[in-house]
Amino acid sequence: MKNITFIFFILLASPLYANGDRLYRADSRPPDEIKRSGGLMPRGHNEYFDRGTQMNINLYDHARGTQTGFVRYDDGYVSTSLSLRSAHLAGQSILSGYSTYYIYVIATAPNMFNVNDVLGVYSPHPYEQEVSALGGIPYSQIYGWYRVNFGVIDERLHRNREYRDRYYRNLNIAPAEDGYRLAGFPPDHQAWREEPWIHHAPQGCGNSSRTITGDTCNEETQNLSTIYLREYQSKVKRQIFSDYQSEVDIYNRIRDEL
């Protein structure tokens, strides 16, 4: 057992300890609470339903956070890490007041953006190796979790019985090109006049002209992000319906053969 533990923490200490189709998030909430919430939802999700506050789905605002370093109250993204090690370091920093917390293992999907790839040199915290999930992470997308007690990660990965591999199999995070127009830089930010963002600037951003409706740069970014999120959600729903229909067809075929 000592040898197994030793090997586990050697792997944990390596920056390469990452799975290409898995992401990680440290969170103080236990799995049953996450399940009741429907998954790992952005803070702005609750604000929207409780107070009618519009979610801010601006990646640059999300990455910067607030001036005090905390998550924005209207944030429309959920932060994850590329590696277990990065998530553990984040947990030890922001959850140091908890004797027990969890690191959730999450399947990748196209509503997720590598912050450093999208924001490039303007990424405010590049060392965090963050991948942000637009609109949150459903419970069915959570592969499992590790329990962390007094800073030590439990060796056992607890599998989520409600994880649906067939929904997320072969899905990857969004390519950086999909995220450039959703970057969310302020209207006059120099990034909109530089490569690669200059070719993806929404109307009203940088040197791009205003929209016909007169929307500002921020409003246009919000609109584009909303459209992107809805298209992704529709894709997942179609996949769920397709799988359900396939199961019904199989059931009917077996019934007819009996």
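Including glycine, each Cβ sits where the backbone N, Cα and C put it.
Summarising the annotation, Swiss-Prot assigns active site to GLU130. Following the DSSP three-state reduction, the secondary structure of GLU130 (variant position) is strand. Taking the Cβ of GLU130 (variant position) as reference, residues of its chain lying under 8 Å away and at least six apart in sequence are, in sequence order, ALA63, SER79, THR80, SER81, LEU82, ASN114, VAL115, ASN116.
Neighbour density for ARG29 (NAD(+) binding site): within 10 A of its CB lie 14 other CB atoms from the protein chains shown. For the recorded site, ARG29 (NAD(+) binding site), the DSSP three-state label reads coil. The annotation NAD(+) binding site is assigned in Swiss-Prot to 25-39.
Here Swiss-Prot describes ARG25 to Lys as a published mutagenesis experiment; the accompanying note says: Abolishes toxicity.
The mutagenesis experiment VAL71 to Asp or Glu is recorded by Swiss-Prot, whose note states: Abolishes toxicity.
Among the mutagenesis entries in Swiss-Prot is ARG72 to Ala or Lys, noted as: No effect.
All chains included, 30 other C-beta atoms sit within 10 angstroms of the C-beta of TYR77 (mutagenesis position). In Swiss-Prot, a published mutagenesis experiment is listed as TYR77 to Met, annotated No effect.
Quoted from Swiss-Prot, the note attached to the mutagenesis of SER81 to Lys states: Abolishes toxicity. Residue density at SER81 (mutagenesis position): 23 other Cβ atoms are found within 10 A of its Cβ, drawing on all protein chains shown.
Long-range Cβ neighbours of ALA90 (mutagenesis position) (same chain, at least 6 residues apart, Cβ-Cβ under 8 Å): ALA26, SER81, GLU128. Record note (Swiss-Prot), mutagenesis ALA90 to Glu, His or Arg: No effect. The unchanged residue is displayed.
In Swiss-Prot, a mutagenesis experiment is listed as HIS125 to Glu, annotated with the note Strongly reduces toxicity. Sequence-distant neighbours of HIS125 (mutagenesis position) (same chain, 6+ residues apart, CB-CB distance under 8 A): ALA63.
Among the natural variants that Swiss-Prot reports, GLU130 to Lys is described with the note: In inactive mutant.
In three-state terms derived from DSSP, TYR77 (mutagenesis position) belongs to an extended strand segment.
Distance between Cα atoms for ASP27 (NAD(+) binding site) and TYR77 (mutagenesis position): 15 Å, as a whole number. Between the candidate recorded positions, ARG25, LYS35, the densest Cβ environment within 10 Å is the one around ARG25. You'll find the Cα of LYS35 (NAD(+) binding site) roughly 15 Å from the Cα of ARG25 (mutagenesis position).
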